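Let me begin by presenting the structure, written as structure tokens, before commenting on it.
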Amino acid sequence: MTNIRKSHPLMKIINNAFIDLPAPSNISSWWNFGSLLGICLILQILTGLFLAMHYTSDTTTAFSSVTHICRDVNYGWLIRYLHANGASMFFICLFIHVGRGLYYGSYMFLETWNIGVILLFTVMATAFMGYVLPWGQMSFWGATVITNLLSAIPYIGTDLVEWIWGGFSVDKATLTRFFAFHFILPFVITALAAVHLLFLHETGSNNPTGIPSDMDKIPFHPYYTIKDILGALFMMLILLILVLFSPDLLGDPDNYTPANPLNTPPHIKPEWYFLFAYAILRSIPNKLGGVLAVVTSILILILMPMLHTSKQRSMMFRPVSQCLFWMVVADLITLTWIGGQPVEHPLIIIGQLASILYFLIILVLMPITSIIENNLLKW
């Protein structure tokens, strides 16, 4: 009799994806973050669903409804902070996942990589809209500033912004539609993640060496199921420490003040995971230029396969490229720091230099370094 796991139409899909999947024998812990992102997504959908049961998307009651969730709903505070800090964990995993792809040349799987970039954009859009929902000061002004950037688009900009707002300013209509989009997008993300996985399983996983591993595969279960569970436990531990000991560590105190269109906060800034982009935006004095720079800073990921000039896929055996990679990481951390600082003399120039360095390393130095390393192999 055939095993039901291998014959049942539904079980067969699960089996081929998570049980009998042939996986490289040498993939390191950097390969854990795909499954961690899946866990984050499930956590966000579940906590978000329970929050939506008590939340009201009306400008007069939104702030109060979030307070009500924290004070009156059973474990509402836990659900709310799991959701808020779960988003931070989501982005930490996302950045590491993308960084792993860049380091080990996983971007050579074109379909998987491009869907991954679309996923990144979708998650960023979802997180932005979620940040608007509590209707605090930073929610309101963050929404105003970021949506206003679209007005930099020539000819249609102003109309586009007013169309997104549903009026002449961020108001009730904006909040309602942001809630609707914030609710539906995670399901779009789930569908995209399934397609991401589908394309990945067409080629099989990459590995740290970047060398094809077809001759040395092991079954996903039990080896990588156990490994993923260990990673998940670590992540949940960090998340729970964050939620139970310092739930507001990554938030902004301004968001505990109800939204007031007549009072602008002294420093408008997004959540920490958008600060690097915000720093790039602010480093260019021109509005359209700043918007283009921000979009390019993320869209640059799509160009990675075209910028790959090395004969080796992975950076494992390319020490100079490794140095440049870690320079990009340090540069992004610098940009994140600058994005959270006020616009003052020494900080402005640091932000501008960090922004220039980011594009310089990725677009110029990395491809040239790869060519030099290719020639060094001939010695």
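Just so it is clear, glycine is given a Cβ too, placed from its N, Cα and C backbone atoms.
None of the noted substitutions appears here; every position holds its original residue.
Feature annotation from Swiss-Prot assigns heme b b562 binding site to HIS83, HIS182; the stated evidence is similarity to another entry. Sequence-distant neighbours of HIS182 (heme b b562 binding site) (same chain, six or more apart, CB under 8 Å from its CB) are GLY48, THR126, MET129, GLY130, LEU133, listed in sequence order.
Residues or ranges marked as heme b b566 binding site in Swiss-Prot (evidence: similarity to another entry): HIS97, HIS196. In the three-state DSSP scheme, HIS196 (heme b b566 binding site) falls into the helix class.
Taken from Swiss-Prot, the feature ubiquinone binding site covers HIS201, and the record attributes it to similarity to another entry. For the recorded site, HIS201 (ubiquinone binding site), the DSSP three-state label reads helix. Every protein chain considered, the tally of other Cβ atoms within 10 Å of the Cβ of HIS201 (ubiquinone binding site) stands at 14.
In the three-state DSSP scheme, LEU281 (variant position) is classed as helix. Listed in Swiss-Prot as a natural variant, LEU281 to Val is described as follows: In strain: Isolate Sve2.
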TODO: Take the C-alpha atoms of HIS196 (heme b b566 binding site) and HIS83 (heme b b562 binding site) and report the distance between them in angstrom, rounded.
DONE: 24
Open item on the list: Most Cβ neighbours within 10 Å: which of the recorded positions HIS97, HIS196, LEU281 is it?
Closed with: LEU281
Open item on the list: On the three-state reduction of DSSP, what should I expect for HIS83 (heme b b562 binding site)?
Closed with: helix
- [ ] Measure from the Cβ of HIS83 (heme b b562 binding site) and count the other Cβ atoms within 10 Å, all protein chains considered.
- [x] 21
- [ ] Compute the C-alpha separation of HIS201 (ubiquinone binding site) from HIS97 (heme b b566 binding site), stating it in Å without decimals.
- [x] 17
